[in-house]
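Take a look at the structure below.
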Amino acid sequence: MAASTSTSSLSVVGTNLSLPPHRHHRHFHSPSSISTRIRTNRLFLSSSLAFSSPRDARVVHAGLGLRRNTPDVWKHYSSVLSQPTAPVPVRQSCTSCCLASAKKRRSNLPRFVPGAFFDSSSFGLSKDKLRHASVKRVQLPHATVGPDEPHAASTTWQEGVAEKQDLSLFDSELERLEGFLGSELPSHPKLHRGQLKNGIRYLILPNKVPPTRFEAHMEVHVGSIDEEDDEQGIAHMIEHVAFLGSKKREKLLGTGARSNAYTDFHHTVFHIHSPTSTKDSDDLLPSVLDALNEITFHPNFLASRIEKERRAILSELQMMNTIEYRVDCQLLQHLHSENKLSKRFPIGLEEQIKKWDADKIRKFHERWYFPANATLYIVGDIGNIPKTVNQIEAVFGQTGVDNEKGSVATSSAFGAMASFLVPKLSVGLGGNSIERPTNTTDQSKVFKKERHAVRPPVKHTWSLPGSSANLKPPQIFQHELLQNFSINMFCKIPVNKVQTYRDLRIVLMKRIFLSALHFRINTRYKSSNPPFTSVELDHSDSGREGCTVTTLTITAEPKNWQNAIRVAVHEVRRLKEFGVTQGELTRYLDALLRDSEHLAAMIDNVSSVDNLDFIMESDALGHKVMDQSQGHESLIAVAGTVTLDEVNSVGAQVLEFIADFGKLSAPLPAAIVACVPKKVHIEGAGETEFKISSTEITDAMKAGLDEPIEPEPELEVPKELVQSSTLQELKNQRKPAFIPVSPEIEAKKLHDEETGITRLRLANGIPVNYKISKSETQSGVMRLIVGGGRAAEGSDSRGSVIVGVRTLSEGGRVGNFSREQVELFCVNNQINCSLESTEEFISLEFRFTLRNNGMRAAFQLLHMVLEHSVWSDDALDRARQVYLSYYRSIPKSLERSTAHKLMVAMLDGDERFTEPTPSSLENLTLQSVKDAVMNQFVGNNMEVSIVGDFTEEEIESCILDYLGTAQATGNFKNQQQIIPPTFRLSPSSLQSQEVFLNDTDERACAYIAGPAPNRWGFTADGNDLLETIDNASSVNNNGTKSDALQTEGAPRRSLRSHPLFFGITMGLLSEIINSRLFTTVRDSLGLTYDVSFELNLFDRLKLGWYVVSVTSTPSKVHKAVDACKNVLRGLHSNGITVRELDRAKRTLLMRHEAEIKSNAYWLGLLAHLQSSSVPRKDLSCIKDLTSLYEAATIEDTCLAYEQLKVDEDSLYSCIGVSGAQAAQDIAAPVEEEEAGEGYPGVLPMGRGLSTMTRPTT
């Protein structure tokens, strides 16, 4: 179960100033997942306006952001067609509790850092502008505001504190401006709010993405903050017992519904994602509501279920007790030391969890689970609002009525309590509001039980100016599992509810200011040895914590920590004192407006779950909820009133707790917390004790603030990377043209009407696939895939490809343009680009807007990377240092060191699948890494795919101009020279290993892995299984459905002869095994909280593997491993059932249907369509996908299972245990270590992120 953190970063109530939630599809990667795809903290060409939260910033950064893939220890692309999309969980899962970020979901909409800046924009407060703004405001549709949510976070300053405003205007203009800015923002026109007589509130929002599905979430306003001293963790326990004990919820699983739950400080949420109807056209909403009613208000606290969940939670507690979790706890403990938030973490206390009986748990439920303390959200393809309201009343109307006592009369419909009990309900889409009548006999009823007026019910100590005597000294958390230095400086203030245009204007000005700071700091990656790894400033509202927190987070190598602090605070002070320049104001204001315009155009593409999350968080914070169009119009209305002086004044207030540190006028930091290692590696001396004191930290801050400062110079931003005259010369010289797509076909253009896919090939050998899609308005994505990847590294050049890709990204330059100029070009043109390396491929992916020639700008950038990339020694030094840090951090991670030891054993020590060692890194030169990367960029080894809302003429013009003029001709010869990876010969003494890690706390994990074929049926020992199976099928034709895929028109190829046979059947098998592992190892035996099965099916390399990841306790981990092995092998004796196969099909087909309108998903479908190294990928792999799933039989799935090597001689396992028993240290030698996901030892950005617990399924 996973907890949710509701941090809304500069959340602007639907205005799109806040980053849209990035959907993780409720798929949480546990530590055991060990997916080592790294999203680096050091971004390449990253222009960012995303300051909601540093962790959001990575989703949105424009520029060539390096999304680097290290050797993926387990997981390759999850899709059957190799698209790197986040998978949707296949079964219900209960995600509960701990300090996790509410950013757990993000929108899957393409999100750009907004771009081109209007030089003609004026920011003066002219009468025309004010009048124009007023018109914009009154044209916006309004709906009912709904009840005044009493659970919104407190926004009250302590007495005597007031906001300062200084506007130099004539009185008449000021009066007009004040009148406009003081008016309320509009409300979402389609959002319907209401309340039943028993107090349950409901919100209904029609939304057709995805079609024929809806989200139903029941939010109970109780969390860990409401627990007494002897109840720590009981809210989470109830969530587990109520959710997993519901029989009605279980019955929904056969309909294709998914369910989940989570617990946080301030609330517990149960949610169901469901089809709108069954196959028999029965309405599913009543059944879903009935299940939520049972879960929330009528759970069975059976002793057997309580014991099951007690074991699961204790396992979860150990599993999530990573060093990241412990760091997050430290941050929250110091940030909120004055209230219960510092000591009520949702996971609870082990000694208390072991003790509670059913009576104790039931009493907490009775105290807090009552109708007036719950809110129901329904968002989805709901057509009939009155019918939905009636269904809600039918299911929940009588709940709790008989149990409530006492009444207090209220006669005024305008009183606070009347507003609470008798909200308005908007029934028209145009926003006309009416009162929904309620039973008059119940209008006077007030309930004995009422939710807290403020959620969470805690009192904060705000960051106010004060004497240095009240300054808390920096706190230091030191631990042997930490690798790098990090420090967080916090400022805590009340939430400013965004209700008026003035509130929105302030948020806009903050975003502009912080955008400038982020860009400036990112430009400091110039020296060979930069003093910091990352510097992030986060200014965000938190509904879960009931406050707004500004956080400066600095991470660095331990040896550089003092310089890192000096640089960061110096830059903060410089921005605070001099402010942003006029050019920066113009650039970032216009960028934000363009981003807002883009999201407004995407209003019909926002998923139901993203809309629901946004509404829930906005209500918790007291923000006005608007739709994307309203938000954009409101933003336009206030943008014309923004001035440079005001932006700098508002921004300075955000930064003064750091910039004026030590002065009486400065707000006192809420906390300063440094998290540091106990020992560090020093060249020539080995491991040495790391010493640091609070005084040294304070001195470093003061030293940085005392350094002289200079104003920021204006940068010249290129309008084009390829001049028109240069382009014309290239076209004259190289004569770009299309040639026949293949030698067998004379046609130069192949268009498939059914899929809309067009295939082309350029004269320089580059194949191109494109698809015109209107699903994402004025948006496009493009991916260049280059074959080879790390597999092409020679035995004398290990690490050359992965370090080379990193070197290219570190430099960030093309042609004669500096890194800063390229970054700003990306901002101006709303380009987001990532560079990635895997075992098989190098890829560049671009997201762009079609507005203002954004696609042409993206193609210009791609052209420059191909033709004029710049390689520098200092960039290589930085890349080498990054991987050296990765390597040294492995022994400090239980999961990564355990996984690494297994991988080394299974793949016979092949370093291409692990991090490069220090000796390999030392051998690399700039020329060797450049050659390793760029030698793969030749025409017949590349493929470009584009999907977007463009025309045929637009896309083909860009293809010819910028790809056709690239000197990509040549043949990639390395394919024959690549040494194919192999599995270690078995049996081997390394097939069963253990790792022990010194730690203060006990934890355990294990991995089980073995060989599998690749996606197309090839194996490491040279067999072509597809050919074998197809021959057997033709000889032994028994008439099963798999032998002929009947569709409209002529029958298509049989499944067993189809190239995707293994892609389809292995996907189904994965779902089935995952379900069995959960049912057996987790639910029946109680040996783990988290267990999963994943397949890594390569496309180019002729092998694959599976891995089972399991977490447990040291006392149970061996039994858990044995149980997992039994499940893996049990499919022989306990065959697959029709019900299991049907559920797996439904899950995968639902995932396909949910993603099919996404540009990014189509980009994955197009991958390798013309790749010479993936010859079996053809159009049928896309066109037949649905029918292939439907046609698969149990026999087909069993054939796939036979190709998984699960026998004792083929299977590898490694068990990792951490604790204080140093004598048991059996960890792998450090020379073999490799790194995992993220900056190892560098803490994840954002409070509470790592403390999210894992799904139960």
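Each residue, glycine too, has its Cβ placed from N, Cα and C.
What you are looking at is a predicted structure, and each value in this text was computed from that prediction instead of being measured.
Annotation of the mutagenesis experiment His236 to Leu in Swiss-Prot: Abolishes endopeptidase activity without affecting transit peptide binding.
According to Swiss-Prot, the Zn(2+) binding site annotation covers His236, His240, Glu316. Just so you know, the Cβ of Glu316 (Zn(2+) binding site) picks up 28 other Cβ atoms within 10 Å once every protein chain is counted.
According to Swiss-Prot, the mutagenesis experiment Glu239 to Gln carries this note: Abolishes endopeptidase activity without affecting transit peptide binding. Counting every protein chain shown, 30 other Cβ atoms lie within 10 Å of the Cβ of Glu239 (mutagenesis position).
Secondary structure at Glu239 (mutagenesis position), taken from DSSP and collapsed to helix, strand or coil, is helix. Sequence annotations record features per position, and here Swiss-Prot assigns active site, proton acceptor to Glu239.
The feature active site is assigned by Swiss-Prot to Glu309. DSSP assigns Glu309 (active site) to a helix. Every protein chain considered, the tally of other Cβ atoms within 10 Å of the Cβ of Glu309 (active site) stands at 29.
In this structure the C-alpha atoms belonging to Glu316 (Zn(2+) binding site) and Glu309 (active site) are separated by 10 Å. Taking all protein chains in view, 33 other C-beta atoms sit within 10 angstroms of the C-beta of His236 (mutagenesis position). His240 (Zn(2+) binding site) is surrounded by 24 other CB atoms, counting those within 10 A of its CB over all protein chains shown. Put simply, Glu309 (active site) is 10 Å from Glu239 (mutagenesis position) when counted between their Cα atoms. In three-state terms derived from DSSP, Glu316 (Zn(2+) binding site) belongs to a helical segment. Each residue contributes its Cα atom, and for His240 (Zn(2+) binding site) and Glu309 (active site) these two points are 6 Å apart.
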